[in-house]
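Student: First the structure, then my questions, so here it is.
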Amino acid sequence: MWDYSEKVKEHFYNPKNAGAVEGANAIGDVGSLSCGDALRLTLKVDPETDVILDAGFQTFGCGSAIASSSALTEMVKGLTLDEALKISNQDIADYLDGLPPEKMHCSVMGREALQAAVANYRGETIEDDHEEGALICKCFAVDEVMVRDTIRANKLSTVEDVTNYTKAGGGCSACHEAIERVLTEELAARGEVFVAAPIKAKKKVKVLAPEPAPAPVAEAPAAAPKLSNLQRIRRIETVLAAIRPTLQRDKGDVELIDVDGKNVYVKLTGACTGCQMASMTLGGIQQRLIEELGEFVKVIPVSAAAHAQMEV
């Protein structure tokens, strides 16, 4: 379980500036629902002074994503665009009295959304470096340019650091070799030598290997407490049942539609449909499920029309 500061909890349970800003003239979209994290930042900018008058956010992600987005909107209000662009992802984390290392990618996403919103306001196009050859992590659609920029901005030195800040390498691990290559080049540029960290899984194998034959056999079932699909579905339903009364008090509800691998499809109904807080509701559900199941899952909203098609 991650240790969150009181400020992170405050911005998660009582987020500031949730929802789209009315009359926004700057919009920044980053992330992807299919990858489990998405953020839209909307700004209202005074065209004569370039001062940010108001800011709002809509996000689909974990509690740290909500807290980081909430913090960012508070930080930028009253600043000029150029002043706001000086805010780093570390500044966002510091504003929240710190984030767990595994959640630093949420602050990076906030900074990217701010850059995208400013570019949108100025009519600029953010360089698209997501060419096929530049894509490093296919699981989370992270390109080489983002990996390099994040390594430089945060002085990262390990694959684990890169995963914490960008999510690259957090899926199938096939991109670890490419990440190590980039780390080798970037560390060399700042006069350092990259040393690959030992893989924790290998240490476990070394310890177990000398054990007598009966011990590993006895340990095998206990070492793999994987839930069956039926058990997973039951746990998911239990979590939704616990959340449902809160939604029903606001005349909303949530329904489990399907579970496909790590994808959990749900349908929001009643007042939850089209609610500005819907993305936050989904993010909260996803966080609860991850904690309950002990594995990463993506909560994906299904519209009424899509649900009807699934039933046919």
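From the backbone N, Cα and C atoms, a Cβ is placed for every residue, glycine too.
Found this in Swiss-Prot, in case it helps:
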- Cys35 to Ala: Slow diazotrophic growth, normal [2Fe-2S] EPR signal (MUTAGEN)
- Cys35, Cys62, Cys106: Fe cation binding site (BINDING)
- Asp37 to Ala: Increases stability of iron-bound protein (MUTAGEN)
- Cys62 to Ala: Slow diazotrophic growth, normal [2Fe-2S] EPR signal (MUTAGEN)
- Cys106 to Ala: Slow diazotrophic growth, normal [2Fe-2S] EPR signal (MUTAGEN)
- Cys137 to Ala: Slow diazotrophic growth, loss of [2Fe-2S] EPR signal (MUTAGEN)
- Cys137, Cys139, Cys172, Cys175: [2Fe-2S] cluster binding site (BINDING)
- Cys139 to Ala: Slow diazotrophic growth, loss of [2Fe-2S] EPR signal (MUTAGEN)
- Cys172 to Ala: Slow diazotrophic growth, loss of [2Fe-2S] EPR signal (MUTAGEN)
Student: Between Cys139 (mutagenesis position) and Cys172 (mutagenesis position), how far is it from one CA atom to the other, in Å?
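Tutor: Cα of Cys139 (mutagenesis position) to Cα of Cys172 (mutagenesis position) measures 7 Å after rounding.
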Student: For the recorded [2Fe-2S] cluster site, enumerate neighbouring residues of the same chain (Cβ within 8 Å of the Cβ centroid of Cys137, Cys139, Cys172, Cys175, site residues themselves excluded), in sequence order.
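Tutor: Leaving out the recorded residues gives Ile136, Lys138, Phe140, Val142, Ala168, Gly169, Gly170, Gly171, Ser173, Ala174.
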Student: If you count the other Cβ atoms within 10 Å of each Cβ, which of the mutagenesis positions Cys137, Cys172 comes out on top?
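Tutor: Ranked by Cβ atoms within 10 Å, first place goes to Cys137.
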Student: Give me the count of other Cβ atoms within 10 A of the Cβ belonging to Cys139 (mutagenesis position).
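Tutor: Other Cβ atoms found within 10 Å: 16.
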Student: Non-local Cβ contacts of Asp37 (mutagenesis position) (under 8 Å, 6 or more apart, same chain)?
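Tutor: Non-local contacts for Asp37 (mutagenesis position): Gly31, Thr59, Phe60, Gly61, Cys62, Ala65, His105, Cys106, Met109, Lys167.
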Student: How big is the Cα-to-Cα gap, in Å, between Cys137 (mutagenesis position) and Cys175 ([2Fe-2S] cluster binding site)?
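Tutor: One finds 6 Å between the Cα atoms of these residues.
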Student: Across all protein chains in the structure, which of the recorded positions Cys62, Cys106, Cys175 has the highest Cβ count within 10 Å?
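Tutor: Comparing the recorded positions Cys62, Cys106, Cys175, the most crowded Cβ belongs to Cys106.
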Student: Using DSSP with the three-state reduction, classify Cys137 (mutagenesis position) as helix, strand or coil.
Tutor: strand
Student: Could you tell me which three-state DSSP class Cys106 (mutagenesis position) falls into?
Tutor: helix
